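Scroll down for the structure; my scribbles are underneath it.
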Amino acid sequence: MHCERFLCILRIIGTTLFGVSLLLGITAAYIVGYQFIQTDNYYFSFGLYGAFLASHLIIQSLFAFLEHRKMKKSLETPIKLNKTVALCIAAYQEDPDYLRKCLQSVKRLTYPGIKVVMVIDGNSEDDLYMMDIFSEVMGRDKSATYIWKNNFHEKGPGETDESHKESSQHVTQLVLSNKSICIMQKWGGKREVMYTAFRALGRSVDYVQVCDSDTMLDPASSVEMVKVLEEDPMVGGVGGDVQILNKYDSWISFLSSVRYWMAFNIERACQSYFGCVQCISGPLGMYRNSLLHEFVEDWYNQEFMGNQCSFGDDRHLTNRVLSLGYATKYTARSKCLTETPIEYLRWLNQQTRWSKSYFREWLYNAMWFHKHHLWMTYEAIITGFFPFFLIATVIQLFYRGKIWNILLFLLTVQLVGLIKSSFASCLRGNIVMVFMSLYSVLYMSSLLPAKMFAIATINKAGWGTSGRKTIVVNFIGLIPVSVWFTILLGGVIFTIYKESKRPFSESKQTVLIVGTLLYACYWVMLLTLYVVLINKCGRRKKGQQYDMVLDV
């Protein structure tokens, strides 16, 4: 016992020293600015900090590639599918078409005897359509429904403690005695909905799968996640490959689709290699039920800065699994399609909310770095502090008073994006990933300021993405973007003022013209390819019935 405690202390000290040393090393490399390659007049340079970031991308991609190879090799052996599984669907003001497609995909799941529990966040007349769709698709004679005036933590109007206890027991009994059931309950947020399903199921099943009501599951999705959990008893949770259902509806949803592929099949695949996936996404995840009930109350009652948390439910659920020392994995063999915002403002609000949960959960995550591979500490430091270094770099370049610095920055952003997307195209075997380089512009212009705004308002939970039946537009997300653009515009004006006071040399003019032409040609080429792709694939997908998950 004392030996284990001593080893734990050593691991805590070791991971802390590693993390601090890594951060100090990166900061020193950034401040010193040592250059390996440097041309006359500083038209091009490549330094220590740039070399470190390039090495990170290469190493991350290598481990992702190795994890994909491991998925193909280790999971070919069939296993017995004799464990019980329950699928929990969280629904809130869902678009009727998406909900119907979700439930139709649930009926096609190939895992034997899977139990389906859908909990609707809201019990008003406006929410009844979701229950009607559930009964229609799942079969009125094969499913049960119940309108609950309460939820497990709040009483409805006119309820007493005794009647609330009785109704809670009734809901639990309904869930346990029916293979398919839909419950409408008093509004309380997604975490409340998930808690109802977890609490009512109790320990009656071996594995619990989570799913959102806008998600279409591949028939084999449950089977493939069970395989991962069955293969290693120390894996506590597993997530699958989330793809975009409405990718051709707008430029935002299209860029999100390529970003999703990169996030899951490069970043999370790399994390999976070391058993430390930091977020099992809500649309497609599975957990060991025995673990779930070790922390479900702590998960529900999570507080941050004195307030109960109302977002970041899936990330904190993953964090709780990691806190127990269990591994979290990703499998590309389990797939689903899910909806993503098609309007810029709704996307921005979604990203800000996700960024809030990321930075909040980063702090929780740091408490159990010592329980996992050093890669978990390494990646948390890199991804957590990268936005700050990037903002410092952008402001520095824009306010140096040299127009070439601004142009070089724009070219570098696209070049790095193009290199990364080219590798992804090879790994995926699909040229569409080349558009990932366009996402870098969206990241620099919108996501970067959204991350800073998320930190500044991390304890504010009053807004985010809305239900899909009624889209609510929130303009608050434009505040950080407007401030960011004002800062950049100030740098451009300052640069123009400084450059106007000194004549351009012939070599400088040549470099600027060549750089501008390269940048313009890049955009013309990518935008042309985008128009061609949308015209070709968008029409083909329009009105198509999704019988299975497609990777297009």
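In case you wondered, yes, glycine gets a Cβ from its N, Cα and C as well.
None of the noted substitutions appears here; every position holds its original residue.
Recorded in Swiss-Prot as a mutagenesis result, THR110 to Ala carries the remark: Completely abolishes hyaluronan synthase activity. Not detected in cytoplasmic vesicles nor at cell membrane. Inability to travel from ER to Golgi. Unresponsive to AMPK-mediated inactivation. The Cβ of THR110 (mutagenesis position) lies under 8 Å from the Cβ of PRO219, ALA220, SER222, VAL223, each of these being in the same chain and 6 or more residues away along the sequence.
Under the three-state DSSP scheme, LYS190 (mutagenesis position) falls in the helix class. The Cβ neighbour count for LYS190 (mutagenesis position), using a 10 Å radius and every protein chain shown, is 19. Looking at Swiss-Prot, you'll find the mutagenesis LYS190 to Arg noted as follows: Completely abolishes hyaluronan synthase activity. Cumulates at plasma membrane.
All protein chains shown were included, and the count of other CB atoms within 10 Å of the CB of SER221 (mutagenesis position) stands at 30. Listed in Swiss-Prot is the mutagenesis experiment SER221 to Glu, annotated as follows: Increases protein degradation. Abolishes hyaluronan synthase activity. Does not affect subcellular location.
Swiss-Prot gives this note for the published mutagenesis SER221 to Ala: Prevents O-GlcNAcylation. Increases protein stability. Reduces hyaluronan synthase activity. In the three-state DSSP reading, SER221 (mutagenesis position) counts as helix.
Record note (Swiss-Prot) on the mutagenesis of SER221 to Asp: Increases protein degradation. Abolishes hyaluronan synthase activity. Does not affect subcellular location.
THR328 (mutagenesis position) counts 26 other C-beta atoms within 10 Å of its own C-beta, drawing on all protein chains shown. The annotation that Swiss-Prot gives for the mutagenesis experiment THR328 to Ala reads: Abolishes hyaluronan synthase activity.
The separation of LYS190 (mutagenesis position) from SER221 (mutagenesis position), Cα to Cα, is 22 Å. If you take the Cα of LYS190 (mutagenesis position) and the Cα of THR328 (mutagenesis position), they are about 22 angstrom apart, rounded to a whole number. In the three-state DSSP reading, THR110 (mutagenesis position) counts as coil.
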